[in-house]
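Engineer: Starting off with a structure, shown below.
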Amino acid sequence: MGGSSEQERLLVSIDEKRKLMIDAARKQGFTGHDTIRHSQELDCLINEYHQLMQENEHSQGIQGLVKKLGLWPRRDVMPAYDANK
């Protein structure tokens, strides 16, 4: 799963793409070729960020549930394997 550095990278990319889209819209209008291209690329970045956030929430949710239910391996229940025995 992606970490916070991936989230930060995506947020920076989203902000940069948004600025490019706004600049293109000011120069070419809302239906200009570059405006639409930047808008579509921005949509992809936002979708990627949203998917990453959902994956992180799911992963954290599963880990929290496992710990809450006491299913996390404990040393007293599952001692370390000793190959010499």
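FYI, residue positions are counted from 1 along the chain as it appears here.
In case you wondered, yes, glycine gets a Cβ from its N, Cα and C as well.
Substitutions noted, but not modelled.
Features from Swiss-Prot:
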MUTAGEN   Ile36 to Ala  Impairs sporulation inhibition activity
MUTAGEN   Ser39 to Ala  Impairs sporulation inhibition activity
MUTAGEN   Gln40 to Ala  Impairs sporulation inhibition activity
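Could you tell me the structural context for the features on the list?
Structural biologist: The Cβ of Ile36 (mutagenesis position) lies under 8 Å from the Cβ of no residue that is in the same chain and 6 or more residues away along the sequence.
Around the Cβ of Ser39 (mutagenesis position), the same chain contributes Met21, each under 8 angstroms and 6 or more positions distant in sequence.
Gln40 (mutagenesis position) falls within a helical segment according to DSSP.
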Engineer: Within 10 Å of the Cβ of Gln40 (mutagenesis position), how many other Cβ atoms can be counted across all chains shown?
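Structural biologist: The answer is 11.
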